[in-house]
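Visitor: My questions all concern the structure below.
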Amino acid sequence: MSAQHLHSCKFYRLPLEIIPLICRFLSVQDIQSFIRVFPSFQTILDSSNDLFWKKKNYELRIRRNRLLRGSYAAGVSSSAMNGFVNGTQISSTPAEREYYSKSDEIKNICGLPPGPMKVEQIGHAIDHLVSETHTVDHLGSSIKASFFHIDDVPLEWISSICMQVQSFFSPAAREAISSLKSRTTTSNLLLSLFVGILFEDDLWYFFNTLYMLSSTSAIEFAYFLDSIFTVVRTDYEHYRDPLSQTLITSCTRIHNIVAVIESPYDEPNTKGLTSEQKMIVECQLNPGEVLKVKAFAGTGKTKALLEFAKSRPKDKILYVAFNKAAKEDAELRFPFNVKCSTMHGLAYGAILAQADLPQAKLERQLSNSTIASLLSLQVAFPKANRKNNPGTPSASLVASHIMFTLNRFMHSTDWQLGFRHISKRSLEVTKLSKEKLLAYTKKLWSLIVNFEYTHAPLIPDAYMKLLHLYEFPNIFSKYDYILFDEAQDFTPCMVDLIYRQKHARIVIVGDAHQCIYGFRGANACAFNENLYPSTKQLCLTKSFRFGNSVAKYANFLLSLKGENVKLKGVQNDHAYWSSASNPNNVSGAFRFFPHTIIFRTNKELILQSIRLSVSLPKEIPIAILGSMRKKAFQLLRSGSELAHGQRPSHPKLKDFSSWGEFEVHVKNSAEEDAELALVYDMADELFSESFLSRLDNCEKRLMDSKDDGDNGIILATAHQSKGLEWDNVQLGNDFRPKFDSVSFSRIGSSRYLQEEINILYVALTRAKKRLILNDTITKLYALECGLVRFAGGILTEDQLQPGKVALFVDWQIDKFSFFYETPAEGYNLLVEANEKSVWDIFFGVLSGAWQNYIANTSERLKRSMLFIENQLFAVHDQ
């Protein structure tokens with residue numbers, strides 16, 4: 001081709017940025033030929049910033065090196081001379097010819113013809129290796145095909161597991177498995193696992209499913225997939241077919257499994273363990289015995305459990321996690337003799353093994369409108385009645401109380417639905433007799449557990465309760481140990497189910513002080529020795545997350561609940577009291593980046609995000625943790641529509657015709673709906689004309705924020721932050737515990753007060769290096785340390801000795817930290833107890849100079865708190 005023809009070629013008229021895009025889909029041989037014909041494009045490719053082209057180029061270089069390192073001795077085998085090798089090799093090196101020789105041998109054994117291999121052919125290879133008794137090697141000799149045998153497992157059990165695996169499939173995976181043919185039950189299972197690995201996210205679930213049936217076959221299957229995926233990927237690279245992200249990801253994940261198999265990861269490593277952790281690892285249990293571990297925040301319970309499992313390689317262990325994220329994280333950490341699952345996952349598998357349920361029956365949610373429809377509540381509670389009698393409840397409101405009653409049963413250890421599951425408030429709101437409300441609830445339960453009735457979904461708590469009520473084979477019986485992590489977050493139903501496994505050695509791990517899911521039925525009953533006694537008890541008190549500054553405030557909170565065990569920190573940290581803890585004070589509050597603010601409520605989180613989006617410089621990124629932002633902003637826009645008399649568009653609000661109807665529903669609902677509660681709490685803002693524009697500006701600011709990981713503000717609620725940690729944490733201003741002498745004396749018996757303390761404890765223990773308290777918590781700490789530790793009690797003679805009665809004037813703040821200092825003679829306030837509590841003494845009538853300070857009964861508390869603020873916190877601003 002002449003130079004004139006070259007320059008008249010259409011390629012030269014293409015935009016330059018298109019050239020790297022074209023090369024992404026060419027083989028190396030084609031690219032080399034392309035550059036030889038158009039040498040000027042070499043410079044364009046070298047200077048390209050196209051990430052896909054760079055990735056392609058890098059992968060090809062890595063592949064070449066891998067082929068060279070993994071090649072056998074130089075030479076050409078007989079099978080390397082077939083047309084496939086000659087037609088696709090990118091060079092004539094002995095290493096590459098040998099590689100293609102070996103790949104042809106693999107294809108021959110798998111019953112595949114020589115030539116470029118596609119991903120879908122792996123399914124044929126699996127079925128061939130499982131179903132054929134004999135196959136043929138590359139020399140034509142008959143060899144035994146004894147791959148992937150699963151011995152001593154009934155075919156019925158394999159079929160049920162296969163059904164369970166396929167129930168998790170996405171539509172794409174279902175279509176893929178339907179296109180593959182299997183001749184045996186084992187082949188069908190392996191093909192299902194293969195499709196799951198290829199299409200679904202939960203890789204370790206599919207691998208562990210096979211591992212629990214046959215560890216040898218699972219390892220053999222992993223090696224096979226690693227080899228066959230390498231062949232497929234190489235064939236794709238040599239042809240014009242682009243590498244899909246699914247294929248690249250699958251290759252990497254399978255290779256990671258093999259790497260874990262080959263690594264000495266399962267060897268126990270007690271080096272670096274604390275003495276408390278070693279006691280857990282070395283604890284010996286007999287069948288039926290229970291070890292309880294009280295693990296405070298950040299004390300390394302996961303590492304202790306990991307080494308516990310590694311030190312028992314011959315035992316079958318079940319690790320029960322609270323949620324899917326924790327389960328998936330555990331699957332990456334624990335050895336292969338550990339089955340990781342959630343309680344709902346175990347129940348789900350058990351139910352599906354017994355019945356082939358349609359997808360409609362397996363929906364995860366049951367809305368109030370669906371319940372009302374199932375029970376025909378619209379007929380019993382029509383809208384017309386509410387117009388004539390405003391006190392008449394709506395069908396949706398009654399449905400919420402029926403579901404609340406059913407939830408109390410499903411979360412309990414009870415065997416039958418009864419009057420004990422009906423709350424007094426439900427009877428008051430619904431205006432139903434307890435017999436009628438119980439009848440509605442029983443009918444709903446019967447519809448849910450009727451496997452043939454698809455209109456009432458079998459929600460997760462329902463199949464969990466079924467597992468509790470009925471014995472299912474082979475769910476727990478095959479395990480020697482059960483590790484029950486985050487036990488404080490499980491419902492009594494789940495805890496009781498674990499404790500009934502008398503054949504196993506049970507390890508209960510958690511922190512009762514982090515029980516903050518009371519609205520889900522959790523009550524930390526696993527740590528109640530009266531209900532569930534243990535054989536042995538151990539503690540983890542040494543926190544690797546923070547130091548003694550944070551630990552001091554954590555211990556203060558726990559002491560309010562009567563906790564005697566002290567938490568100790570090992571890191572360097574600081575706790576600060578900010579005189580201007582308003583997050584809008586950029587210069588004062590945000591001295592450390594990245595910076596996380598934890599709030600008690602969603603309302604305060606949204607309000608602060610709106611304020612910060614205006615007050616913070618645009619260079620400082622702002623982010624709301626999780627999916628809260630999108631949901632909240634959509635709800636609030638729809639809530640604004642409702643507040644201004646318009647028909648709301650959001651599905652959760654569309655059934656309300658007016659704000660008044662919505663308000664009545666929220667106030668009288670059986671359980672708080674966090675999303676509806678947010679709209680209700682934001683009522684003042686929603687009625688404002690300017691709110692929507694401020695909300696839009698905030699959302700735009702959040703979307704425009706690009707956090708580089710080193711400089712930004714993260715906003716979260718305490719519930720969202722559980723299990724996470726950050727260097728710098730600030731408590732939001734909505735943490736405002738309001739205690740008096742009566743409420744302090746009731747902390748031990750009040751579930752509400754205990755959970756409020758738990759939420760605050762969770763929030764402040766997220767800090768690793770710096771914790772910034774708000775004003776209210778700081779004052780509460782001063783109040784407790786100076787006074788309230790004697791609230792409700794009588795001072796003993798020993799406690800009245802000088803230096804032992806720490807009242808407010810004995811406490812100062814130095815560098816934002818509290819310390820006790822015995823004041824100089826003449827300044828220590830000694831009072832005459834006269835068998836009264838210190839609280840009553842301080843806020844009661846005192847003698848001497850204090851008479852001028854205390855004016856009258858109604859002003860005592862107000863003036864006393866003002867005095868505390870002036871005396872204790874004034875030095876901060878000096």
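Just so it is clear, glycine is given a Cβ too, placed from its N, Cα and C backbone atoms.
Original residues only.
Okay, so Swiss-Prot annotates it like this:
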- 8-56: domain 'F-box' (DOMAIN)
- Leu14 to Ala: Modest reduction in DNA helicase activity; when in combination with A-15 (MUTAGEN)
- Pro15 to Ala: Modest reduction in DNA helicase activity; when in combination with A-14 (MUTAGEN)
- Asp485 to Asn: Prevents DNA helicase activity (MUTAGEN)
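Are these features on the surface or tucked inside, and what are their neighbours?
Guide: DSSP assigns Pro15 (mutagenesis position) to coil, not to a helix or a strand. For Pro15 (mutagenesis position), the Cβ neighbour count at a 10 Å cut-off comes to 7, with all displayed protein chains included.
DSSP classifies Asp485 (mutagenesis position) as coil under the three-state reduction. Residue density at Asp485 (mutagenesis position): 23 other Cβ atoms are found within 10 A of its Cβ, drawing on all protein chains shown.
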Visitor: What is the separation, in Å, between the Cα atoms of Asp485 (mutagenesis position) and Pro15 (mutagenesis position)?
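Guide: Answer for this pair: 58 Å between alpha carbons.
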Visitor: Can you give the mean pLDDT for the domain 'F-box' (8-56), rounded to a whole number?
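Guide: Reported value for the domain 'F-box' (8-56) is a mean pLDDT of 66.
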